Amino acid sequence: MEERKEEGEAEIQEHGPEHWFSKWERQCLAEAEQDEQLPPELQEEAAAAAQPEHKQQKLWHLFQNSATAVAQLYKDRVCQQPGLSLWVPFQNAATAVTNLYKESVDTHQRSFDIGIQIGYQRRNKDVLAWVKKRRRTIRREDLISFLCGKVPPPRNSRAPPRLTVVSPNRATSTETSSSVETDLQPFREAIALHGLSGAMASISVRSSTPGSPTHVSSGSNASRRRNGLHDVDLNTFISEEMALHLDNGGTRKRTSAQCGDVITDSPTHKRNRMI
């Protein structure tokens, strides 16, 4: 067991991150590690920047000189003696203020340059350290998230797109439910026309055998019924039938009842019942 463990550790070390880089990459990494130090001209400034008390004391000393020179200039102007020129106090005050301004600007610029150099070096150091811990292939989103200081987005498995097959019955039911309101009116009209044709066929008088009792007894009633139907306006009759068949409540019951009454009164129905 111990031998296997040692072999596994050796294999991990053999295939570790340091073995992922080529010879040229290792050389570049070594040079980058050597360049982590600041240039010689900025090393002293960096050492001084590490001790800000020294810079603050120097600036404070220059400020005291400037304040003293300005106060002396004001004093000499108020208490001016005959034959004493104000040029010397003015020159001293101007020199002190100029030195204070120049030293402040230089200190700010040097601190700014040192900050930029240190920032570059720290950035390169962090990126190289991050690259050493990664695999040979680095994802673009990982690099961007590291540089921007954000969490990388979740990785979705890039599975091949699957085609969703919808059964014909399901598709038909979906289409039917979505277009019920569109196809409802023609469907109702077809039912109404079908019921109207059935009613007209029932109302029409069918011929029976000449000389039969049924034919003789129902001849006068049929003739009167035909005359009454001719008097009724066809458009009114169609409108009434359409209204009956398009009605939502009890439509089919009323239609069946009316058709049954008409068929009962028809001569053909009487003939069949008597037979």
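Every residue gets a Cβ built from N, Cα and C, even glycine.
Taken verbatim from Swiss-Prot:
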type	residues	note
MUTAGEN	PHE90 to Arg	Loss of interaction with HUWE1. No effect on oligomerization. No effect on stabilization by HAPSTR2
MUTAGEN	ALA94 to Arg	Loss of interaction with HUWE1. No effect on oligomerization
MUTAGEN	TYR101 to Ala	Loss of interaction with HUWE1. No effect on oligomerization
MUTAGEN	GLY119 to Arg	Decreased interaction with HUWE1. Loss of oligomerization. Increased proteasomal degradation. Loss of stabilization by HAPSTR2
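All features noted in Swiss-Prot, drawn onto the structure.
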residue : record               : DSSP (3 states)
PHE90   : mutagenesis position : helix
TYR101  : mutagenesis position : helix
GLY119  : mutagenesis position : helix
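Cα distances from GLY119 (mutagenesis position) to the mutagenesis positions PHE90, ALA94, TYR101 are smallest for TYR101. A gap of 17 Å separates the Cα atoms of TYR101 (mutagenesis position) and PHE90 (mutagenesis position). Taking a C-beta cut-off of under 8 Å and a sequence gap of six or more, ALA94 (mutagenesis position) has these contacts in its own chain: ALA69.
In sequence order, LEU73 constitute the residues six or more apart from PHE90 (mutagenesis position) in its chain with CB-CB distances below 8 Å.
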